[in-house]
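Before any comments, here is the structure.
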Amino acid sequence: MSSSEGVVHVAFLPSAGMGHLNPFLRLAATFIRYGCKVTLITPKPTVSLAESNLISRFCSSFPHQVTQLDLNLVSVDPTTVDTIDPFFLQFETIRRSLHLLPPILSLLSTPLSAFIYDITLITPLLSVIEKLSCPSYLYFTSSARMFSFFARVSVLSASNPGQTPSSFIGDDGVKIPGFTSPIPRSSVPPAILQASSNLFQRIMLEDSANVTKLNNGVFINSFEELEGEALAALNGGKVLEGLPPVYGVGPLMACEYEKGDEEGQKGCMSSIVKWLDEQSKGSVVYVSLGNRTETRREQIKDMALGLIECGYGFLWVVKLKRVDKEDEEGLEEVLGSELSSKVKEKGVVVKEFVDQVEILGHPSVGGFLSHGGWNSVTETVWKGVPCLSWPQHSDQKMSAEVIRMSGMGIWPEEWGWGTQDVVKGDEIAKRIKEMMSNESLRVKAGELKEAALKAAGVGGSCEVTIKRQIEEWKRNAQAN
C-alpha cells in the first residue's frame, strides 16, 4: 500500500491565479473527505496575496491530512518573456522551475498513490512524470467545452505545420466531432489568435500536442447535466484519439476554509449580509466581473448608470486594480459625487474580496452579472441563480456558451470582450431586466441546482468517480 496504514497519498501541483488554485484546493479537500493524505506543492512566491492567504487557510484547516512543500521558483527576467500579464509570466516561471521538483518529491516519507497537476504544466513535467512510480492526472480548471477545444487544437496544429492558430482557425470556427455546433472563432481566447507568436499561444500549442503522453486521466470540475455533450465527445474518442479518460468530478463544493479570516473581510461580509437580509426575495442583482482584470473607468460609469436604471437593488463588486494591489482612488473619484450618491441610494458597492458562494446563496439574490470565470459558473449553478454573462478575457466566452446552452442564463454576444467597446448603461439595464424577469431562466437554474446537489451528494457521480479512483490506486499499490 501507499503507507503502512494503507492510506492513499495524492500530491497536487497547482499553477498561478485564484482561478487555478481554488479548484485545486477544492479537489484536494474532496479527496481528504474520503480519507486520503494530501501533499500540496506550492509554487512560491505567489502572484497575489489572496493566493497565499488561501493556501495558508487550507493547510491550517487540515493540519493532520496535508503536507505542504514549497517549490521555490527560479528568477526569470521579465524582459525574456513576451508577456506583461503577471499570471502568464508566473505560468512560465513555474514551467522553468520544474526541474527542482524531483528533489522535493524525494522528501516525502510515504510513496505517492497519484500525482495531479495543472494543465499549464504538461510539457515540462513529462521528464518528471516519467520517473514517478505512480499514475499522473491532469486537472483542467475550466469547462469540458474549453478542454475539448484545447485537445482539438493539437489535431489542427498537426494538420497545419508551421502555421499559427490565427491562420488555421477560420471564420467558420473550430468544428469538434461530437459537438452539435462549432466553437466560433470569436469565442477563442484572443491571445491564441494573435498573428505573432506569444507566450500563451506557445504554451497552448506545446501542451495540447503532449496531452496524451504519460497521462492516466483528466479531472474536470463539471458534470453530465451541465456539459453532457462535451464529456461524451471527449470520452467517446471523438475529440482526440488516444485521449485518456476524462472524469467529471463537479460541481466541487466550496469549503469553510475559503472564508476570509481577516477582520476587514469579516466586517465587509457582515455588512453585506445585513443589507441583503433587508431586501425582498430575488430582488437583488449581484455584479462581479472577476478579480483578475480591472474595470475601465469609462465602463464603470456606464455600469453605474445601468444599475441605477434597471430598477433592481444591486450588490456590485468593483475591481479598479489588477491582482491584489491597493486601489488608489475611491469610486466617488471615478463616478463623481452626484452619480456616486445615486449608486449608494440603490445598492451596495464594495472593492474588497467577498464570499461569493454565500452571496449567491442568499434568498434576496435573484441574478448574477458575471464575467463567466469557470469557478463563478459552477458556483452559480450550485446555488441555482440565473446568470447574465459578460466575458472579459481568455476562456470566458466558452463558459458563457455553456451557461446559455444550459438554459439558465443569457449572453449578449454583441457586447464583445469586456476590454473592447464600452457597453452603454441603457443596454446593461435592458439585459439585467431581461434576466431578472425571465421565469424560464429561474426554473432551469433551479433544475440544474438540484442536478448539482445530486451529482455532489451521496451516491452521486462525483462521489462515485472519486471513490472509484481511490480504489484503483489502492489496487495499484497492492500489485506493486
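Placed from the backbone N, Cα and C atoms, the Cβ positions cover glycine too.
Per Swiss-Prot, active site, proton acceptor is recorded for His20. According to DSSP, His20 (mutagenesis position) sits within a helical segment. The Cβ of His20 (mutagenesis position) has 21 neighbouring Cβ atoms from other residues within 10 Å, across all protein chains displayed.
For Asp118 (active site, charge relay), the same-chain residues lying six or more positions away in sequence with a CB closer than 8 A to its CB are Leu13, Pro14, Ser15, His20, Phe24, Leu138, Tyr139, Thr141. Feature annotation from Swiss-Prot assigns active site, charge relay to Asp118.
Per Swiss-Prot, the feature anthocyanidin binding site maps to His20.
The number of other CB atoms found within 10 A of the CB of Thr141 (UDP-alpha-D-glucose binding site), across every protein chain shown, is 27. The UDP-alpha-D-glucose binding site annotation in Swiss-Prot covers Thr141, Val354, Gln356, His371, Trp374, Asn375, Ser376, Glu379, Asp395, Gln396 and rests on similarity to another entry.
Record note (Swiss-Prot) on the mutagenesis of His20 to Ala: Loss of C-glucosyltransferase activity, but acquisition of O-glucosyltransferase activity.
Residues within less than 8 Å, Cβ to Cβ, of Asp85 (mutagenesis position) and separated from it by at least 6 positions along the same chain comprise Phe200. In three-state terms derived from DSSP, Asp85 (mutagenesis position) belongs to neither a helical nor a strand segment and is classed as coil. The mutagenesis experiment Asp85 to Ala is recorded by Swiss-Prot, whose note states: Loss of catalytic activity.
One mutagenesis experiment catalogued in Swiss-Prot, Arg202 to Ala, is accompanied by this note: No effect on catalytic activity. Non-local neighbourhood of Arg202 (mutagenesis position): empty, since no residue in the same chain at least six residues away has a C-beta under 8 Å from its C-beta.
Swiss-Prot lists Arg292 to Ala among its mutagenesis entries, and the accompanying note reads: Loss of catalytic activity.
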Across the listed UDP-alpha-D-glucose-binding residues, Thr141, Val354, Gln356, His371, Trp374, Asn375, Ser376, Glu379, Asp395, Gln396, what is the farthest Cα to Cα distance, given in whole Å?
23
Identify, in sequence order, the residues in the chain of Ser376 (UDP-alpha-D-glucose binding site) that are 6 or more apart from it along the sequence and have a CB within less than 8 Å of its CB; answer 'none' if there are none.
Ser288, Gly290, Gln356, Phe368, Ser370
Report, as a single number, how many Cβ atoms besides its own are within 10 Å of the Cβ of Trp374 (UDP-alpha-D-glucose binding site).
25
C-beta crowding around Asp395 (UDP-alpha-D-glucose binding site), within 10 angstroms:
24
